[in-house]
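Following: one structure in structure tokens, then a few remarks.
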Amino acid sequence: MNLCNSRFSVTFVRQCSTILTSPSAGIIQNRGSLTTKVPHWISSSLSCAHHTFQRTMNLTGQRGSRDSTGATGGNAPAGSGAGAPPPFQHPHCDRAAMYAQPVRKMSTKGGSYDYDLIVIGGGSAGLACAKEAVLNGARVACLDFVKPTPTLGTKWGVGGTCVNVGCIPKKLMHQASLLGEAVHEAAAYGWNVDEKIKPDWHKLVQSVQNHIKSVNWVTRVDLRDKKVEYINGLGSFVDSHTLLAKLKSGERTITAQTFVIAVGGRPRYPDIPGAVEYGITSDDLFSLDREPGKTLVVGAGYIGLECAGFLKGLGYEPTVMVRSIVLRGFDQQMAELVAASMEERGIPFLRKTVPLSVEKQDDGKLLVKYKNVETGEEAEDVYDTVLWAIGRKGLVDDLNLPNAGVTVQKDKIPVDSQEATNVANIYAVGDIIYGKPELTPVAVLAGRLLARRLYGGSTQRMDYKDVATTVFTPLEYACVGLSEEDAVKQFGADEIEVFHGYYKPTEFFIPQKSVRYCYLKAVAERHGDQRVYGLHYIGPVAGEVIQGFAAALKSGLTINTLINTVGIHPTTAEEFTRLAITKRSGLDPTPASCCS
């Protein structure tokens, strides 16, 4: 049992010091004459821990050990002179590795700071980092605050975007729309279904919000149980070790050895008349206290398309306004197939179009004027709801980052491979960092790994490559690895082979659902082992299909391994094992039947 290197080593050595120095302990402090009142492995470990404790309390000047002004110390360990005997070495203790770790001043023993770590942001990244840091012996506070939305004043509890206004409510409403579709398909499968069945928006919103509030509550309890101090306040830096927290009851100044910025982002609003006064964003949609009705969704990223998709499935009339391209950053062949599948379902797309203004009419409806950016032609239409989905902005403005000396790039924070900013004791994780995937699982893992490096002696870094993701449109799109365009750009068109095919889900046949856009492809190297660089899939339960293949891709999946894997029949996932036609061949990738 390697007690000196365990995650609780700091606490352990403190307790051991008390035992070793207590007159009633019955343990002689002379290393060579430990009594037999305790088993040998305990006595030797206690002696080792006592030595570690003395060194930890005395040693300063290493990276991570600073005085209250932030200056590094310069004192050598006691007893480190030329004539000092070598320290006791436990046979199972990697002392060299342990000594190489940063030495922190523990605030619980009169150190210079209120906390070892303050995490700014109570979302996925911040919570994961805070809880993991506590498990590794740090004293942690988590600062969290939500500004009300400008149009409706929407607020929410702890948990960040994903829990409150992102992944969770989005997936629930997507599921509600799929259930509505399934109900209408049920008649083809022999079910007697009332033709007048329709969703109740208010009941759906209430159910979604009840679930969110339960998650908020569980999260608060979890933070309390794990001894993370939760501070509901807006934080701004005074200097690199001091934060001013604005609370409901006033202000509070708090200090920490280390800060992790995990504030995430919020939706952008266009700079046009009426945008803020009358438009809403995804921050408002999932708690909207009225039916959305005829809705203009401005923006064709994944948020805009997902919202338009479930609104259509719930019986409303969405229109998508696209300034340039659909699903920027994704494989564009797949993106256009997704858009085409939505148009087939009756969702209009206004291409190459931007909004000019939003006006509220006497009847409460919204008059939107817009323009085609290619022809200059202007037009207008009336909607019940205007939903802005034009991108997100990092929440850096309220942090007063210049006071701490932290660099900002395009409202995001640039970091190195260890999530460190340009300031030695300040880190950033999650959606706030520049140039990394803005996905909840990425944020969670990055936050945990950062805490383990800071307080657990780990060296593992976050791997941001080949991260799988899913767009929850009516016909879902999931992918992992490189898009076809990026693979060509990185390796050259002559070095890339694309295996592709359309397929026919068995469950689509009886209700006679369209299979026109059920498509998948594997982007691979053309020669050699034909390693797979990217996998792309459009169809039902896309996220469930791609997850396992994501692990295979990260493990070095090749085309030969893929096509020689025996598939599970009949499933849509097995279609990846049947990819045999390349784009270069020019052959028709459309199957004759579900089993061909």
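Glycine too: its Cβ is placed from the backbone N, Cα and C atoms.
Here Swiss-Prot flags 120-126, 143-147, 159-170, 233-235, 262-266, Ser282, Phe286, Tyr302, 392-399, 429-432, 438-443, Phe472, Pro570 as FAD binding site. Swiss-Prot lists Val322, Arg323, Ser324, Ile325, Val326, Leu327, Arg328, Pro355 with the feature NADP(+) binding site, giving experimental evidence as the kind of evidence. Annotation of the mutagenesis experiment His569 to Gln in Swiss-Prot: Almost complete loss of TrX reduction. According to Swiss-Prot, the feature active site, proton acceptor maps to His569. Here Swiss-Prot describes Glu574 to Ala as a published mutagenesis experiment; the accompanying note says: Reduced Trx reduction. What Swiss-Prot says about the mutagenesis result for Glu574 to Gln is this: Reduced Trx reduction. Cys594 to Ser appears in Swiss-Prot as a published mutagenesis result, with the remark: Loss of Trx reduction. Here the residue is the original one, but Swiss-Prot notes a mutagenesis experiment at this spot, Cys595 to Ser: Loss of Trx reduction.
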The largest Cα to Cα distance in Å among the residues Val322, Arg323, Ser324, Ile325, Val326, Leu327, Arg328, Pro355, listed in the record as binding NADP(+), is 19
Listed in sequence order, the residues of the same chain lying six or more positions from Pro355 (NADP(+) binding site) whose CB sits under 8 Å from its CB are Pro270, Ile272, Ala275, Leu296, Val298, Met321, Val368, Lys369, Tyr370, Val386
Whole-Å Cα distance, Arg328 (NADP(+) binding site) to Val263 (FAD binding site), is 24
Three-class DSSP assignment, His569 (mutagenesis position), comes back as coil
When each of the binding-site residues Arg323, Arg328, Arg392 is scored by other CB atoms within 10 A, the minimum falls on Arg328
Leu327 (NADP(+) binding site) sits from Thr440 (FAD binding site) (Cα to Cα, rounded, in Å) at a distance of 18
Same-chain residues at least 6 apart in sequence with Cβ under 8 Å of the Cβ of Ile120 (FAD binding site), in sequence order, are Gly126, Leu143, Gly235, Leu243, Phe259, Val260, Ile261, Ala262, Val263, Leu399
For Glu574 (mutagenesis position), the spatially nearest of the binding-site residues Thr161, Arg323, Val326, Arg392, using Cα atoms, is Val326
Comparing the Cα of Thr161 (FAD binding site) with the Cα atoms of the binding-site residues Ser324, Ile325, Val326, Leu327, the shortest distance belongs to Leu327
The most crowded of the binding-site residues Thr161, Ser324, Thr440, judged by neighbouring Cβ atoms within 10 Å of its own Cβ, is Thr161
Argmin Cα dist to Ile325 (NADP(+) binding site) over the recorded positions Ile168, Arg392, His569 returns Arg392
According to DSSP, Thr440 (FAD binding site) sits in helix
In three-state DSSP terms, Leu143 (FAD binding site) is classed as strand
Students should find that the Cα atoms of Ile168 (FAD binding site) and Val322 (NADP(+) binding site) sit apart, in Å rounded to an integer, by 25
Binding-site residues considered: Leu143, Val263, Ile325, Leu399; fewest surrounding Cβ atoms within 10 Å belongs to Ile325
